[in-house]
Amino acid sequence: MDENENSQSPAPSHQYPKETLRKRQNSVQNSGGSESSRLSRKSFKLDYRLEEDVTKSKKGKDGRFVNPWPTWKNVSIPNVLRWLIMEKDHSSVPGSKEELDKELPVLKPYFISDPEEAGVREAGLRVTWLGHATLMVEMDELILLTDPMFSSRASPSQYMGPKRFRRPPCTISELPPIDAVLISHNHYDHLDYGSVLALNERFGSELRWFVPLGLLDWMQKCGCENVIELDWWEENCVPGHDKVTFVFTPSQHWCKRTLLDDNKVLWGSWSVLGPWNRFFFAGDTGYCPAFEEIGKRFGPFDLAAIPIGAYEPRWFMKYQHADPEDAVRIHIDVQAKRSVAIHWGTFALANEHYLEPPVKLNEALERYGLKSEDFFILKHGESRYLNTDDKAFEET
């Protein structure tokens, strides 16, 4: 039996085989003055949207978002079929839980046994990998969650679609209090319906959601009240923490959840700029010129989270998914002091061997004259602490 067959659902009471979106009747009355609003997108501190040296978001004639760089090529149905039919799958994920436990152990996060330790102070920055693109980041007196994915499948149904081969290290009920969630785009492995419902059930309007342009209505229909929807280069903050700026920055990807909604929602990365630390979350992306713009504008970053998996075959995946060498180039472009690898070791979404991404990452680092501690790998549930005073990491 697969290890996830008996795993706890992230949803409050039952599985959600389909997206039956609902809106709470009291979503406005109980919002505490923080109900979602597109007016909240107005910049309060920084505004680079009108400058000539940054790439703005762009729509095609059909009103849908497009990638504005020559590094992009549209995903076509013939190419999808060629990939699915003609290319060999080398992922080789073992069916044995014992072998998976040996190769990709899932650790119990520190905050389960010691919840009082959650929340670093002042200069500290701690990152915990919870699988795929989900990180818990503690910085500048805030606790953040990126692209929360706690369900068994990355799919509109929990009965079919890509199934995770490593369980989440914790449940949503075991998380410490989360201040904000960063969503990069609306694909099912990054925007998980059950996880959104469960987080909203637990934290309600106290939890601020930062989402791309076009996603506000979907979030509201899920009952989320405290949602900030941003375009590229727009920014906002968490109430009571206005010294930390959240900027929605570009990436090269695409969006889709249904047959007819291609690219009606924007995609992107996040730059979190605090008085002590700067954190960059790349989300899901191919390599493009945007990262050099981000590095020049907001770098250096104390920590960047950059995807390294789901990259084969390159003729098809390179436009939408960075491979380990692309990831190192992104690390350099955004001027990251350290980076953590994400988007690997959880779902088999492409054709490379499931253990290959870290190997290829270390090879790329050596070619670029970098060390493994510059761009590091975490086990599921593992944390690292970055002290910006001496730049030393401590495992937790």
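Cβ coordinates come from backbone N, Cα and C, glycine included.
Taken straight from Swiss-Prot:
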type	residues	note
BINDING	His185, His187, His253, Asp284	Zn(2+) 1 binding site
BINDING	Asp189, His190, Asp284, His343	Zn(2+) 2 binding site
BINDING	Lys256, Ala348	deoxycholate binding site
MUTAGEN	His187 to Asn	<1% of wild-type activity
MUTAGEN	His253 to Asn	Abolishes activity
MUTAGEN	Cys255 to Ser	No effect on activity
MUTAGEN	Asp284 to Asn	Abolishes activity
MUTAGEN	His331 to Asn	4% of wild-type activity
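Locations of recorded Swiss-Prot features on the structure.
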{"residue": "His185", "record": "Zn(2+) 1 binding site", "DSSP (3 states)": "coil"}
{"residue": "His190", "record": "Zn(2+) 2 binding site", "DSSP (3 states)": "coil"}
{"residue": "His253", "record": "mutagenesis position", "DSSP (3 states)": "coil"}
{"residue": "Asp284", "record": "mutagenesis position", "DSSP (3 states)": "coil"}
{"residue": "His343", "record": "Zn(2+) 2 binding site", "DSSP (3 states)": "coil"}
{"residue": "Ala348", "record": "deoxycholate binding site", "DSSP (3 states)": "coil"}
- Note on the structure: His253 (mutagenesis position) to His185 (Zn(2+) 1 binding site), Cα to Cα, whole Å, comes out at 9
- Message: Taking only C-alpha atoms and a 10 A limit, tell me which of His187, His331, Ala348 are near Cys255 (mutagenesis position). These are the recorded positions.
- Response: His187
- Determine which residues of this chain, when Asp189, His190, Asp284, His343 are set aside, have a Cβ within 8 Å of the centroid of the Zn(2+) 2 site's Cβ atoms, and list them as they appear in the sequence. His132, Ala133, Asp147, Met149, Ser184, His185, His187, Gly283, Pro307, Ala310
- Should one count Cβ atoms within 10 Å of each candidate's Cβ, the recorded positions Asp189, Asp284 would be headed by Asp284
- Item | His331 (mutagenesis position) versus His185 (Zn(2+) 1 binding site) - Cα distance in angstrom | 20
- Using Cα-Cα distances with a 10 Å cut-off, which of the recorded positions Lys256, Asp284, His331, Ala348 are near His190 (Zn(2+) 2 binding site)? Asp284
- Using Cα coordinates, what distance in whole Å links His331 (mutagenesis position) and Asp284 (mutagenesis position)? 14
- Same-chain residues six or more away whose CB lies under 8 A from the CB of His343 (Zn(2+) 2 binding site)? His132, Ala133, Asp284, Pro307, Ile308, Gly309, Ala310, His321
- Query: If you take the centroid of the Cβ atoms of His185, His187, His253, Asp284, the listed Zn(2+) 1 site, which other residues of that chain have their Cβ within 8 Å of it?
  - Reply: Ser184, Asn186, His190, Ser251, Trp254, Cys255, Trp267, Gly283, Thr285, Gln320
- Cβ neighbour count within 10 Å, max among the recorded positions His185, His187, goes to His185
- Message: Return only the integer: C-alpha distance in Å from Lys256 (deoxycholate binding site) to His187 (mutagenesis position).
- Response: 6
- Integer Å value for the Cα distance linking Ala348 (deoxycholate binding site) with Asp189 (Zn(2+) 2 binding site) is 11
- Fewest Cβ neighbours within 10 Å, where candidates are the recorded positions His190, Lys256, His331: Lys256
